Amino acid sequence: MHTSTEARMGMRAALTGFAVLMLLQSCSAYKLVCYFTSWSQYREGVGSFLPDAIQPFLCTHIIYSFANISSDNMLSTWEWNDESNYDKLNKLKTRNTNLKTLLSVGGWKFGEKRFSEIASNTERRTAFVRSVAPFLRSYGFDGLDLAWLYPRLRDKQYFSTLIKELNAEFTKEVQPGREKLLLSAALSAGKVAIDTGYDIAQIAQHLDFINLMTYDFHGVWRQITGHHSPLFQGQKDTRFDRYSNVNYAVQYMIRLGAQASKLLMGIPTFGKSFTLASSENQLGAPISGEGLPGRFTKEAGTLAYYEICDFLKGAEVHRLSNEKVPFATKGNQWVGYEDKESVKNKVGFLKEKKLAGAMVWALDLDDFQGTCQPKEFFPLTNAIKDALA
C-alpha cells in the first residue's frame, strides 16, 4: 500500500514537472522580434545608439535595418561602418546562443522603384537572390527580412516570386550542421496597401514569419488628431477609419490566408505628434500640421519614447477606452503613444488570437538609457517581453 502511494506521488510529480516544462516551452515559443536602425548612431548625445547597447536576452530575434542593393543587383552594406556594426550585433549571440539576427533590406529611403526594377527582371532578380546567402553567412546573420515599402499593383506577382525564389535558394543552400536561413517580410497593415501589393496566401507559405506594421494608421493627411496604433476601432471612427486599427489588420491578414502562427503584431516604441489648430485638444481635434521635432530624433511628427517621457512632465494624459491606447496634450502639441499598460493589452490580444508574437519598431526609440525611470532600460520592450512570458 505504502509503495503504491509513493509510486502514485512520484507519477504525479513527474506529470506536474512535465506540465510545467510544456508550459515553459509554449511560453518561450512566442517570438519577440526587435528592429534596430543603423542611422540611430547619428543622433546627438544620449540619443545615439549602437548595437552593443542591446541587452542580449531582451528579444528572440533582432533585425538590423537596412541593407542596400548595389548597382549590380547584389545585397550590400549601406552605412560606412555597417561591417563593424554587424560584428557588434552578432557578438551578442556569444552571450545568448538562442538569439537570431536578421538583416533587413530596403526601407523608406530605398524606395519601391528600385525593388520593382529588380523583382520584375529575371536576370536582376536571380543575381540578387544568389547574392543573399553568401552575404548573410559571411557576416554571421541568421536570415533576411524584406522591407519593400510598398509593392504596387503591377509588382504584386513579382513580390511573390521574389519571396518564393529566396526561400528556394535558402533551402538549396542548407548543408549538414548548418541551419536554413530565415526569411521574413515587413508588411503594411493598411488595407489599401495589402490589397494592392500582397498576395497574402501565396507569400505566407514561403515566409518564416511576417512583421505586420500595425502602426502609422493615422497621420497628418487626416487633418485631425488620432492615434496611429489603436488596438480596436474607436466610437467616433468614420467608415474609412474602421480599417485603421490593429484588430482589423490582424483579422484581415488571417482571412486572406496568413497563418496566425507566422504573424507578428507590430508595436511601436515611438509616438506620432500633431500641432493643434485651436484650443480643442481631444481625439478628432483639428490640426495645423505635424508635431514639433524631438530634441534627439529631430523628425517632425514623431517622438521616441524617451522624448515622450520628457513631454509628459506637465502634460494632460488621457486614455482611449475603446482603442486601449493613451494620448497626451501640452500647449498646442498632441501625442499618441504606447505605455506599459497599452503594450500589455496588445500582448493579451495577440495571445488570444494565437499569433506568433510581437515585433518592435524600434529598440533605439525605446528608453534604452533609462531616463524615464532611473535604471529601467527598454521599458516598453521589457513590458512586452514580460507579458509574453
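Just so it is clear, glycine is given a Cβ too, placed from its N, Cα and C backbone atoms.
Marked as domain 'GH18' by Swiss-Prot: 30-389. The chitin binding site annotation in Swiss-Prot covers GLU79, TRP80, GLY106, GLY107, TRP108, LYS109, TYR150, MET213, THR214, TYR215, ASP216, TRP361, and the record cites sequence analysis as its basis. Record note (Swiss-Prot) on the mutagenesis of LEU136 to Glu: No effect on chiting-binding. No restoration of chitinase activity.
For LEU136 (mutagenesis position), the spatially nearest entry among the binding-site residues GLY106, TRP108, TYR150, ASP216 is GLY106, judged by CA separation.
In three-state terms derived from DSSP, GLY106 (chitin binding site) belongs to an extended strand segment.
Cβ neighbour count for LEU136 (mutagenesis position): 23 (other Cβ atoms within 10 Å of its Cβ, all protein chains included). For the binding-site residues GLU79, ASP216, the greatest number of Cβ atoms within 10 Å around a candidate Cβ is found at ASP216. With the fewest other C-beta atoms within 10 Å around its C-beta, TRP108 stands out among the binding-site residues TRP108, TYR150. The binding-site residues examined here are GLY106, THR214; by Cβ neighbour count within 10 Å, the least packed of them is GLY106.
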